[in-house]
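What follows is a short report on a single structure.
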Amino acid sequence: MADKKIRIGINGFGRIGRLVARVVLQRDDVELVAVNDPFITTEYMTYMFKYDSVHGQWKHHELKVKDDKTLLFGEKPVTVFGIRNPEDIPWGEAGADFVVESTGVFTDKDKAAAHLKGGAKKVVISAPSKDAPMFVVGVNEHEYKSDLDIVSNASCTTNCLAPLAKVINDRFGIVEGLMTTVHSITATQKTVDGPSMKDWRGGRAASFNIIPSSTGAAKAVGKVLPSLNGKLTGMSFRVPTVDVSVVDLTVRLEKAATYDEIKKAIKEESEGKMKGILGYTEDDVVSTDFVGDNRSSIFDAKAGIALSDKFVKLVSWYDNEWGYSSRVVDLIVHMSKA
């Protein structure tokens, strides 16, 4: 007998919300039962889901609006809410056990806990959180305990960096390191120069500029891999591409290793324990080659360099939208088995 599907609700139908929905609808072990977004109508929700400038048109089910409160994916009904206050969303009635909190607004434990009042059993925040435990699938998800009701799936960049850093640290030891992510545009940026009081550079036109920015992704690796706490930090350059980003991790190693030995170690892990999370390529790839890649981190063997046998620069690609959304669902599946 087939196991009961894991029932998922999504709060916030932005880039990650919509792509998590796409991932869920293409899998057999999970089921989308409800979506909440107070800022869009059901009809507009259908349009936003169906057409995607990066990932293309949805071709798996016919999509219809049954009524204001119901979408049909093929024959499958999905309940739609338009409720502003998370505690008022009746997840329980809709049958949602897990809620993906992808508004970007309710990222701390207290705010995300509001979903539990409406009947959700667990909440996964699709962003870093200052106080919810963070999990990176392939790195520390085994530390999840079933009494944790609110967790964070960390950031897309932490999901790219952590598997790579784990392999390097396990095999060779990391003394210290700096990360740079060359990162595609995201929704918080501006199409033309505009006001951005908290981040002045971030208010400059996204499609015209390389914009230096801060990121907590490298420090967050220290939360999911405590042995690296205080050893990594990093920054970001926002560049005018719409999806796919790349991490440059420059580290000092404890144990001397040739670049070939490092490549071999990463390749082994990518075919072993980390298969499906960490990838490995020796092809002459560029960013668009990774659109739709569901792995968290794809090591580019040809792009990295070594200065000496203890000082190396490693390069790893990630589809910051699709890879990350895939991990959100993987984390939920893992939690449901705990």
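Keep in mind that glycine also has a Cβ here, set from the backbone N, Cα and C atoms.
Feature annotation from Swiss-Prot assigns NAD(+) binding site to Arg15, Ile16, Asp37, Arg84, Asn320. Taking all protein chains in view, 24 other C-beta atoms sit within 10 angstroms of the C-beta of Asn320 (NAD(+) binding site).
Among the features that Swiss-Prot reports, D-glyceraldehyde 3-phosphate binding site is placed at Ser155, Cys156, Thr157, Thr186, Thr215, Gly216, Arg238, with the record citing similarity to another entry. For Gly216 (D-glyceraldehyde 3-phosphate binding site), the number of other Cβ atoms no farther than 10 Å from its own Cβ, over all displayed protein chains, is 17. Taken residue by residue with DSSP, Gly216 (D-glyceraldehyde 3-phosphate binding site) is part of neither helix nor strand, so it is coil.
Sequence-distant contacts of Cys156 (D-glyceraldehyde 3-phosphate binding site), defined by Cβ-Cβ distance under 8 angstroms and a gap of at least six in the same chain, are Ser245, Tyr318, Asn320, Glu321, Gly323, Tyr324. In the three-state DSSP reading, Cys156 (D-glyceraldehyde 3-phosphate binding site) counts as helix. Swiss-Prot lists Cys156 with the feature active site, nucleophile, giving similarity to another entry as the kind of evidence.
Other C-beta atoms found within 10 angstroms of the C-beta of Lys219 (mutagenesis position) number 18, with every protein chain shown included. Here the residue is the original one, while Swiss-Prot reports the published mutagenesis Lys219 to Ala with the comment In GAPCmut'; impaired DPB3-1/NF-YC10 binding, but normal heat-induced nuclear translocation and impaired ability to enhance heat tolerance; when associated with A-121, A-223 and A-255.
Counting every protein chain shown, the Cβ of Lys223 (mutagenesis position) has 21 other Cβ atoms within 10 Å. For the mutagenesis experiment Lys223 to Ala, the note given by Swiss-Prot reads: In GAPCmut'; impaired DPB3-1/NF-YC10 binding, but normal heat-induced nuclear translocation and impaired ability to enhance heat tolerance; when associated with A-121, A-219 and A-255.
Among the mutagenesis experiments that Swiss-Prot reports, Lys231 to Ala is described with the note: In GAPCmut; compromised heat-induced nuclear accumulation leading to impaired ability to enhance heat tolerance; when associated with A-121. According to DSSP, Lys231 (mutagenesis position) is assigned to coil rather than to any helix or strand.
Neighbour list (Lys255 (mutagenesis position), Cβ cut-off 8 Å, at least 6 residues apart, same chain): Arg171, Phe172, Gly173. Taken residue by residue with DSSP, Lys255 (mutagenesis position) is part of neither helix nor strand, so it is coil. In Swiss-Prot, a mutagenesis experiment is listed as Lys255 to Ala, annotated with the note In GAPCmut'; impaired DPB3-1/NF-YC10 binding, but normal heat-induced nuclear translocation and impaired ability to enhance heat tolerance; when associated with A-121, A-219 and A-223.
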> How many whole Å apart are the CA atoms of Ile16 (NAD(+) binding site) and Thr215 (D-glyceraldehyde 3-phosphate binding site)?
Replying inline: 18
>> Using CB atoms and a 10 A radius, I'd like the single residue among the recorded positions Arg15, Arg84, Lys231, Arg238 with the highest neighbour count.
In response: Arg238
> For the D-glyceraldehyde 3-phosphate site given as Ser155, Cys156, Thr157, Thr186, Thr215, Gly216, Arg238, which other residues of the same chain have their Cβ within 8 Å of the site's Cβ centre?
Replying inline: Thr181, His183, Ala217, Ser236, Ser245, Asn320
>> Checking the contact step here: among the recorded positions Thr157, Thr186, Gly216, Lys231, which have a Cα within 10 Å of the Cα of Arg15 (NAD(+) binding site)?
In response: Thr186
>> Give me the count of other Cβ atoms within 10 A of the Cβ belonging to Asp37 (NAD(+) binding site).
In response: 24
> Rounded to an integer, what is the Cα-Cα distance in Å between Thr157 (D-glyceraldehyde 3-phosphate binding site) and Lys219 (mutagenesis position)?
Replying inline: 11
